[in-house]
Amino acid sequence: MSKQFVRSAKNLVKGYSSTQVLVRNATSNDNHQVSKDSLIELAEKSYDSADFFEIMDMLDKRLNDKGKYWRHIAKALTVIDYLIRFGSENCVLWCRENLYIIKTLKEFRHEDDEGIDQGQIVRVKAKELTALLSDDERLNEERNMNIKGRNRKGRRRRGTGRSDENDDDLQRAISASRLTAEEDERRRKQDEDYETALQLSKEEEELKRLQDLQRMQQQQGQQQLQQPMYYDIFGNPITPEEYAQFQLQQQQQQQQQQLQQQPMYYDVFGNPITPEELAQFQQQQQLQEQQYLASMQQQQQAMSNNPFAKSEQSSSSPKRNQLVAASSPQQLQQQKQQEPLIQNRTGNQSMTDKYSKLNELLATGTGIDTFGNVGEARIPAQHTKTGTFINSQGTGYRQVSDDPNHNPFLNSQYTGLPSTSVVPTQTGYGFGNQSQQQSQNNGSNNRGYTLIDL
């Protein structure tokens with residue numbers, strides 16, 4: 001009673017007409033079904049243009065109501081279904097023009113507090129109305145049949161009063177509509193289940209393909225981060241194996257160029273040696289030369305006062321292996337053949353320069369020396385400058401006689417040398433390293449030698 005009172009008060013406050021109030025009561029938000037009297041009255045009022053617009057305006061508001069007022073929507077669809085069957089032709093035209101509103105209700109859903117989907121009845125009624133409005137032949141046939149039945153019922157109503165409450169035709173039509181709606185709903189569920197399963201299968205397949213693609217992209221990205229990209233001279237990407245092969249070829253070419261530019265070294269036997277061995281040998285050779293030069297300086301200092309000592313600079317020098325840098329053993333042999341022979345000097349250069357004139361006279365002249373020798377038998381004068389005879393081999397060295405009585409020829413010999421007696425200097429290993437006692441013995445033994453003894 002409270003809801004009816006509130007609805008009545010709202011009708012008065014908003015100034016609804018009797019036709020609008022009739023539509024509001026027929027589509028109220030309660031559990032009661034729409035009364036048949038209200039449907040018949042609304043169908044009759046639909047033939048009036050003013051009432052028609054009021055009826056359709058209120059039904060349009062009910063169809064666009066909120067989801068929690070699902071009873072308003074369901075009852076409004078029931079009223080529209082009755083009007084297109086038993087109402088005026090304008091009701092059919094209005095429904096066809098606003099068919100999109102009815103089609104949207106085919107997807108209507110609403111769950112109550114208990115989790116029950118109350119939008120099922122709305123979806124069934126909307127689908128049935130859409131099918132009926134789309135089939136003109138069926139709609140015209142039902143309208144003609146219902147109009148004839150309504151006329152018969154009108155005549156019976158005038159004769160029998162209110163005997164049309166249990167109209168069998170209306171009950172059969174409602175039952176047929178319900179069966180059709182249930183069958184369509186069952187078929188739609190099956191189609192929806194199949195479509196849902198197919199859609200899920202497609203989505204799973206697409207998701208799997210996307211995951212595989214992402215995994216491949218991640219692996220490629222990791223490989224690119226771990227391995228740098230290499231390019232050839234034309235900017236084309238190459239694999240690391242090709243780049244390593246290219247680097248190896250470059251290294252081999254560089255090594256070949258270095259070998260071609262670097263000279264080959266050979267020993268005296270023509271065997272190739274490495275630059276390290278050459279450097280080591282040169283270092284050893286330099287050390288040997290330094291040692292040899294040091295020893296030669298000592299010998300020259302000791303031999304500076306001995307005009308008869310032979311210079312052993314070239315004769316006593318050690319033979320050293322020579323290394324030749326050449327590109328081939330043939331060039332080494334040619335260099336050996338082209339090397340000129342080095343003339344080794346013997347004797348003291350200063351003495352040779354000093355007595356060069358005398359040597360020339362003695363070698364080319366035809367005179368006789370102090371001993372009467374002629375030709376090659378002549379003895380150079382420098383061997384007798386001390387006043388005591390010394391032959392060309394140095395025998396009789398240190399023959400200095402205090403008593404010249406044994407040889408009367410020595411005191412009278414004069415070969416152009418100064419008369420000042422020359423004291424011999426002990427040089428060389430053979431003379432300078434002898435002990436003093438041995439030297440005195442040699443002097444006493446050699447004293448008194450004559451030309452005949454020598």
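Positions of Cβ are set from backbone N, Cα and C atoms, glycine also.
According to Swiss-Prot, the domain 'ENTH' annotation covers 11-143, on the basis of sequence analysis.
The feature domain 'UIM 1' is assigned by Swiss-Prot to 165-184, with sequence analysis given as support.
If you average pLDDT over the domain 'UIM 2' (189-208) in this model, you get 78. The annotation domain 'UIM 2' is assigned in Swiss-Prot to 189-208 on the grounds of sequence analysis.
Per Swiss-Prot, mutagenesis THR395 to Ala or Glu is noted as: No phosphorylation.
Experimental mutagenesis is annotated in Swiss-Prot for THR415 to Ala or Glu, with the remark: No phosphorylation.
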Where DSSP helix means H, G or I and strand means E or B, what are the helix, strand and coil counts for the domain 'ENTH' (11-143)?
99 helix, 2 strand, 32 coil
Summary of DSSP states over the domain 'UIM 2' (189-208), given as helix, strand and coil counts:
20 helix, 0 strand, 0 coil
